[in-house]
Amino acid sequence: MKFVDEASILVVAGDGGNGCVSFRREKYIPKGGPDGGDGGDGGDVWMEADENLNTLIDYRFEKSFRAERGQNGASRDCTGKRGKDVTIKVPVGTRVIDQGTGETMGDMTKHGQRLLVAKGGWHGLGNTRFKSSVNRTPRQKTNGTPGDKRELLLELMLLADVGMLGMPNAGKSTFIRAVSAAKPKVADYPFTTLVPSLGVVRMDNEKSFVVADIPGLIEGAAEGAGLGIRFLKHLERCRVLLHLIDIDPIDGTDPVENARIIISELEKYSQDLATKPRWLVFNKIDLLDKVEAEEKAKAIAEALGWEDKYYLISAASGLGVKDLCWDVMTFIIENPVVQAEEAKQPEKVEFMWDDYHRQQLEEIAEEDDEDWDDDWDEDDEEGVEFIYKR
């Protein structure tokens with residue numbers, strides 16, 4: 001299936017149902033009084049994370065999701081039925097962004113996690129709600145409020161422990177093939193990898209980690225050169241980055257300059273990503289003899305001002321790969337993921353307020369108090385129906 005990691009959709013919650021103006025008419029009950037029921041609340045729109053999905057391709061074709069409107073109230077104090085909710089299932093790792101405000105509404109990081117993205121409208125009040133000691137035959141009601149409407153950007157971000165960085169043809173895909181069962185395409189030309197891929201590295205029956213391979217970066221990627229830097233977002237949740245450097249590039253480029261290009265593009269994309277733990281890994285040492293490879297790696301590290309440990313491996317032959325993987329496993333065990341607090345669901349939507357109905361009733365009561373001595377007829381059935389809007 002085609003890998004799609006971005007999609008824009010429209011979500012519209014249901015409007016609230018209107019209240020009803022009605023009076024009880026029954027034999028032998030001359031003054032039945034008001035019996036208009038309230039409307040039903042509008043349906044909500046929810047996001048739900050599903051671990052069985054791995055792409056957003058479905059939302060390239062289906063872009064609009066609308067919840068059901070609440071039914072209007074009816075006579076005999078019948079309340080309208082609440083509108084049905086709509087649930088949109090997305091892959092685990094999806095970030096939901098409100099395109100109107102640029103606000104991140106939530107990150108779907110766990111299977112079954114739900115996120116409210118559009119709140120349904122409040123129900124309107126029937127005329128029964130407006131009955132008082134001075135207004136026995138109210139002809140007032142309120143309409144339901146509109147449901148929330150948002151344009152959302154969905155961004156799928158892979159969940160991995162380790163991320164691979166490097167220029168095209170640095171050997172990232174060869175490495176992930178060597179340490180996991182993943183089989184990304186490998187060839188001797190740049191940009192063989194076009195989409196991110198995941199591989200599970202199993203060290204033993206109880207220890208494993210997930211590694212993410214993304215397309216290579218080149219100079220100017222931040223400005224859109226090559227495949228750009230859009231895939232770097234898949235590394236944001238990684239705990240450590242493996243920066244693969246081709247120790248002896250076949251195209252004759254300078255490994256030091258290549259490494260600096262990667263660092264520069266990281267900083268242009270995100271300072272947070274640039275400050276993540278990053279390990280220097282020199283690949284393709286099988287092309288040189290051992291002493292020459294060690295001397296060249298040391299010279300490159302010094303030129304980069306690298307003072308931490310670095311690794312020499314050959315992904316093709318497996319030389320040094322196992323030791324690197326065990327060190328990564330140890331790092332992951334010693335640095336467990338700090339569970340971020342789940343984003344709190346907003347209890348209100350901007351145009352909603354919890355005391356909406358209370359305010360409506362207070363306003364009607366004030367008007368009734370002002371007009372308490374006006375002439376009015378309880379049996380007048382031809383009066384005007386009042387609709388209060390907010």
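Keep in mind that glycine also has a Cβ here, set from the backbone N, Cα and C atoms.
The domain 'Obg' annotation in Swiss-Prot covers 1-159.
Under mutagenesis, Swiss-Prot gives R25 to A with this note: Slight increase in accumulation of pre-50S ribosomal subunit. R25 (mutagenesis position) carries neither a helix nor a strand DSSP state and counts as coil. Taking Cβ-Cβ distances under 8 Å and a sequence separation of 6 or more, the neighbours of R25 (mutagenesis position) in its chain are G32.
Record note (Swiss-Prot), mutagenesis R60 to A: Slight increase in accumulation of pre-50S ribosomal subunit. The unchanged residue is displayed. The Cβ of R60 (mutagenesis position) has 14 other Cβ atoms within 10 Å, all protein chains considered.
Secondary structure from DSSP puts G80 (mutagenesis position) in coil. Quoted from Swiss-Prot, the note attached to the mutagenesis of G80 to E states: Temperature-sensitive for growth at 42 degrees Celsius, defects in chromosome partitioning; when associated with N-85.
Taking all protein chains in view, 17 other C-beta atoms sit within 10 angstroms of the C-beta of D85 (mutagenesis position). Swiss-Prot lists D85 to N among its mutagenesis entries, and the accompanying note reads: Temperature-sensitive for growth at 42 degrees Celsius, defects in chromosome partitioning; when associated with E-80.
The number of other CB atoms found within 10 A of the CB of G93 (mutagenesis position), across every protein chain shown, is 22. In three-state terms derived from DSSP, G93 (mutagenesis position) belongs to neither a helical nor a strand segment and is classed as coil. Here the residue is the original one, while Swiss-Prot reports the published mutagenesis G93 to D with the comment No effect on persister cell formation upon overexpression.
Here the residue is the original one, while Swiss-Prot reports the published mutagenesis L159 to Q with the comment Increased sensitivity to HU upon overexpression, supports normal growth, no effect in mazEF/relBE or tonB deletions. Reduced to three states, the DSSP call for L159 (mutagenesis position) is coil. The C-beta environment of L159 (mutagenesis position), restricted to residues of the same chain at least 6 apart in sequence and closer than 8 Å, consists of V92, G93, T109, V210, R237.
As annotated by Swiss-Prot, domain 'G' applies to 162-284, with the evidence given as sequence analysis.
According to Swiss-Prot, the mutagenesis experiment G163 to V carries the annotation: Increased sensitivity to HU upon overexpression, supports normal growth, no effect in mazEF/relBE or tonB deletions. Within its own chain, G163 (mutagenesis position) has V211, A212, I214, H234, L235, C238, V240, L241, L242 as residues 6 or more apart in sequence whose C-beta sits under 8 angstroms from its own.
Mutagenesis annotation in Swiss-Prot: G166 to V, described as No increase in persister cells upon overexpression, does not induce hokB expression, supports normal growth; the structure shown retains the original residue. The secondary structure of G166 (mutagenesis position), as reduced to three states from DSSP, is coil rather than helix or strand.
In the structure as shown, the Cβ atom of N169 (GTP binding site) sits within 10 Å of 22 other Cβ atoms. Look at Swiss-Prot and you will find 166-173, 191-195, 213-216, 283-286, 314-316 tagged as GTP binding site.
Swiss-Prot lists P168 to V among its mutagenesis entries, and the accompanying note reads: Increased sensitivity to HU upon overexpression, supports normal growth, no effect in mazEF/relBE or tonB deletions. No effect on persister cell formation upon overexpression. There are 18 other Cβ atoms within 10 Å of the Cβ belonging to P168 (mutagenesis position).
For S173 to N, Swiss-Prot lists a mutagenesis experiment annotated as follows: No effect on persister cell formation upon overexpression. When Cβ atoms from all protein chains are considered, those within 10 Å of S173 (mutagenesis position) total 24, not counting its own. Look at S173 (mutagenesis position): DSSP puts it in a helix.
Per Swiss-Prot, Mg(2+) binding site is recorded for S173, T193, and the stated evidence type is sequence analysis.
In Swiss-Prot, a mutagenesis experiment is listed as T193 to A, annotated with the note No effect on persister cell formation upon overexpression.
One mutagenesis experiment catalogued in Swiss-Prot, G216 to A, is accompanied by this note: Increased sensitivity to HU upon overexpression, supports normal growth, no effect in mazEF/relBE or tonB deletions. No effect on persister cell formation upon overexpression.
In terms of Cα distance, the recorded positions that sit within 10 Å of S173 (mutagenesis position) are P215, chosen from R60, G80, D85, P215, K284, S314. Counting every protein chain shown, the Cβ of S314 (mutagenesis position) has 22 other Cβ atoms within 10 Å. Taking a C-beta cut-off of under 8 angstroms and a sequence separation of 6 or more, K284 (GTP binding site) has the following same-chain neighbours: G171, D246, I247, D248, S314, A315, A316. Across all of the domain 'Obg' (1-159), the predicted model scores a mean pLDDT of 87. Spatial neighbours are here defined as Cα atoms within 10 angstroms of one another, and by that definition the neighbours of P215 (GTP binding site) among the mutagenesis positions R60, G80, D85, P168 are P168. A distance of 60 Å separates the Cα atom of G166 (mutagenesis position) from that of G80 (mutagenesis position).
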